[in-house]
Amino acid sequence: MADSSKKLTVLLSGASGLTGSLAFKKLKERSDKFEVRGLVRSEASKQKLGGGDEIFIGDISDPKTLEPAMEGIDALIILTSAIPRMKPTEEFTAEMISGGRSEDVIDASFSGPMPEFYYDEGQYPEQVDWIGQKNQIDTAKKMGVKHIVLVGSMGGCDPDHFLNHMGNGNILIWKRKAEQYLADSGVPYTIIRAGGLDNKAGGVRELLVAKDDVLLPTENGFIARADVAEACVQALEIEEVKNKAFDLGSKPEGVGEATKDFKALFSQVTTPF
């Protein structure tokens with residue numbers, strides 16, 4: 001367990017994202033345990049989180065801009081990710097998709113013909129999920145950070161996974177490359193490979209850990225963003241999950257018992273990668 005007499009100073013990158021904002025809120029609510037900072041890439045995103053001094057603006061493609069945010073931190077949670085955007089169609093109008101962000105319309109419960117996707121200039125998976133994450137890992141190591149929690153994705157065992165075909169971005173391939181880089185970095189780490197994300201309430205499902213995408217073909221291959229956020233926060237304090245990597249899914253709501261004991265959950269994880 002972390003030293004309970006000292007607050008952990010934690011930087012969360014991607015703090016204004018759908019999952020990142022949930023994790024940021026959870027950390028802020030536990031001010032007895034954590035001093036939290038957020039890293040975002042624009043003033044608009046900073047204002048979205050309240051605009052306080054604890055919100056830093058940085059560019060993950062430029063390591064020098066990351067150093068002020070990482071000065072003096074104990075831990076880093078990486079929740080940055082390239083975002084595939086949806087091309088408008090008759091079924092999904094531009095108004096519906098709010099500028100084309102796929103996550104606002106399509107989540108793990110979506111079924112139907114998959115529309116076309118693209119990535120914004122400079123925001124391709126290679127740039128964000130590989131180079132951007134590598135820059136964060138390198139800077140954190142340089143600054144003496146003691147623990148990095150990286151949120152990845154299930155599906156990395158299958159090069160032909162449909163997510164890789166979105167915008168021809170090979171997103172899972174680049175994510176897995178960053179995961180391996182972190183595991184080899186020498187910095188204590190926790191890699192959480194989340195299943196299909198949905199926006200339902202957290203704290204109501206039984207969470208499951210596994211490896212090698214075994215949960216993906218089943219109804220247990222999905223998870224609420226709020227539960228991923230909670231797992232990130234819990235991983236900061238549970239020693240047993242350091243230098244471990246695992247898939248994270250959940251049973252359907254109403255099946256099993258809601259997970260409350262994260263130490264018991266994480267004790268099931270045995271794989272370093």
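Backbone N, Cα and C define each Cβ position, glycine as well.
Because the structure is a prediction, the values reported are computed rather than measured.
According to DSSP, Ser153 (mutagenesis position) sits within a strand segment. Under the heading active site, proton donor, Swiss-Prot lists Ser153, citing a curator's inference as support.
The Cβ neighbour count for Pro159 (substrate binding site), using a 10 Å radius and every protein chain shown, is 11. The substrate binding site annotation in Swiss-Prot covers Cys157, Asp158, Pro159, Asp160, His161, Lys175 and rests on a curator's inference.
Cβ neighbour count for Ser153 (mutagenesis position) (all protein chains, 10 Å cutoff from its Cβ): 22. According to Swiss-Prot, the experimentally introduced change Ser153 to Ala is described as follows: Loss of catalytic activity.
Quoting Swiss-Prot on the mutagenesis of Cys157 to Ala: Strongly decreased catalytic activity. Taking Cβ-Cβ distances under 8 Å and a sequence gap of 6 or more within the same chain, the neighbours of Cys157 (mutagenesis position) are Asp212, Asp213.
According to Swiss-Prot, the mutagenesis experiment Asp158 to Asn carries this note: Slightly decreased catalytic activity. In this structure, Asp158 (mutagenesis position) belongs to neither helix nor strand by DSSP; it is coil. In sequence order, Leu172, Asp213 are the residues of the chain that are 6 or more apart from Asp158 (mutagenesis position) and have a CB within less than 8 Å of its CB.
His161 to Ala appears in Swiss-Prot as a mutagenesis experiment; the accompanying note says: Strongly decreased catalytic activity. Residues within less than 8 Å, Cβ to Cβ, of His161 (mutagenesis position) and separated from it by at least 6 positions along the same chain comprise Gly155, Leu172.
Listed in Swiss-Prot is the mutagenesis experiment Phe162 to Pro, annotated as follows: Slightly decreased catalytic activity. In the structure as shown, the Cβ atom of Phe162 (mutagenesis position) sits within 10 Å of 10 other Cβ atoms.
Swiss-Prot gives this note for the published mutagenesis Met166 to Leu: No effect on catalytic activity.
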Statement: From Ser153, Phe162, Met166 (mutagenesis positions), the ones whose CA sits within 10 A of Lys175 (substrate binding site) are Ser153
Most Cβ neighbours inside 10 Å, all chains, among the recorded positions Asp160, Met166, Lys175: Lys175
- prompt: Relative to the mean position of the Cβ atoms of Cys157, Asp158, Pro159, Asp160, His161, Lys175, the recorded substrate site, which additional same-chain residues have Cβ within 8 Å?
  reply: Gly155, Gly156, Leu163, Asn164, Leu172, Ile173
Cα distance (Å, whole number) from Met166 (mutagenesis position) to Asp160 (substrate binding site): 11
Task: State the Cα to Cα distance, in Å, between Phe162 (mutagenesis position) and Ser153 (mutagenesis position), rounded to an integer.
output: 13
Maximum Cα-Cα separation in Å among residues Cys157, Asp158, Pro159, Asp160, His161, Lys175, which the record lists as binding substrate: 14
